[in-house]
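Report on the structure given below.
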Amino acid sequence: MRGHPSLLLLYMALTTCLDTSPSEETDQEVFLGPPEAQSFLSSHTRIPRANHWDLELLTPGNLERECLEERCSWEEAREYFEDNTLTERFWESYIYNGKGGRGRVDVASLAVGLTGGILLIVLAGLGAFWYLRWRQHRGQQPCPQEAGLISPLSPLNPLGPPTPLPPPPPPPPGLPTYEQALAASGVHDAPPPPYTSLRRPH
């Protein structure tokens, strides 16, 4: 038989599910009666789940788990003690009873706050350091207007008398006139080569 094995499995599953023939299990009831249900809940063969997923009906209350490891309300404490006088006595000494008092330190919040504070201080210190370095670097560079007045050879001494600057060099001469250019002899004043060699014979 050729084909996909998944189609064969799907066919077998559908034929099994759609089977309407009477079976022996149809005579059994789904729900248990009160005696059987109580014996199931109180049997020692069943493994307790230790109050996982809020199964408080199956496991007894625990004061340390419900009120000391986490905050509990008056009703939760009453469920544990099952007596109003014992509950009131406990509630007066409970630190989260709503009447104030000093509670325990939340370590996670303290760690997050301290880490954030230290990080903020480090970032502020780095920002101040970079700003001071930028100002120091900017203070060492002269302004463009002052750059022409300060000679690189003169020492910068604000306390002493200013040293005189050397006189500026004379301006370069301008272009010569036409007559001056003709009268001047230069390298390129030679006559042009003769054109006899370039003529074609007729």
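Positions of Cβ are set from backbone N, Cα and C atoms, glycine also.
On a predicted model such as this, the values are computed, not experimentally measured, just so you know.
Look at Swiss-Prot and you will find 50-96 tagged as domain 'Gla'.
Residue density at Phe31 (mutagenesis position): 6 other Cβ atoms are found within 10 A of its Cβ, drawing on all protein chains shown. One mutagenesis experiment catalogued in Swiss-Prot, Phe31 to Ala, is accompanied by this note: Abolishes gamma-carboxylation.
Secondary structure at Pro173 (mutagenesis position), as computed by DSSP, is coil. Long-range Cβ proximity for Pro173 (mutagenesis position), meaning a same-chain Cβ under 8 A and a gap of 6 or more residues, is found for none. Quoting Swiss-Prot on the mutagenesis of Pro173 to Ala: No effect on interaction with YAP1.
Cβ neighbour count for Gly174 (mutagenesis position) (all protein chains, 10 Å cutoff from its Cβ): 6. What Swiss-Prot notes for the published mutagenesis of Gly174 to Ala is this: No effect on interaction with YAP1.
One entry in Swiss-Prot concerns the mutagenesis experiment Leu175 to Ala. Its note says: Abolishes interaction with YAP1. There are 6 other CB atoms within 10 A of the CB of Leu175 (mutagenesis position), with all protein chains counted.
Here the residue is the original one, but Swiss-Prot notes a mutagenesis experiment at this spot, Pro176 to Ala: Abolishes interaction with YAP1. Within 10 Å of the C-beta of Pro176 (mutagenesis position) there are 11 other C-beta atoms, taking all protein chains into account.
The annotation that Swiss-Prot gives for the mutagenesis experiment Thr177 to Ala reads: Abolishes interaction with YAP1. Sequence-distant neighbours of Thr177 (mutagenesis position) (same chain, six or more apart, CB under 8 Å from its CB) are absent.
In Swiss-Prot, a published mutagenesis experiment is listed as Glu179 to Ala, annotated Significantly impairs interaction with YAP1. Residue environment of Glu179 (mutagenesis position) contains 8 other Cβ atoms, counted within 10 Å of its Cβ in all protein chains. Secondary structure at Glu179 (mutagenesis position), taken from DSSP and collapsed to helix, strand or coil, is helix.
Among the sequence features in Swiss-Prot, the mutagenesis site Gln180 to Ala is noted as follows: Significantly impairs interaction with YAP1. Annotation for Gln180 (mutagenesis position): no spatial neighbours, criterion Cβ-Cβ under 8 Å with sequence separation of six or more.
The Cβ of Tyr195 (mutagenesis position) lies under 8 Å from the Cβ of no residue that is in the same chain and 6 or more residues away along the sequence. Tyr195 to Ala appears in Swiss-Prot as a published mutagenesis result, with the remark: Significantly impairs interaction with YAP1.
Separation of the C-alpha atoms of Pro176 (mutagenesis position) and Phe31 (mutagenesis position): 124 Å, rounded to the nearest whole number. Summarised as a single figure, the pLDDT of the domain 'Gla' (50-96) averages 75.
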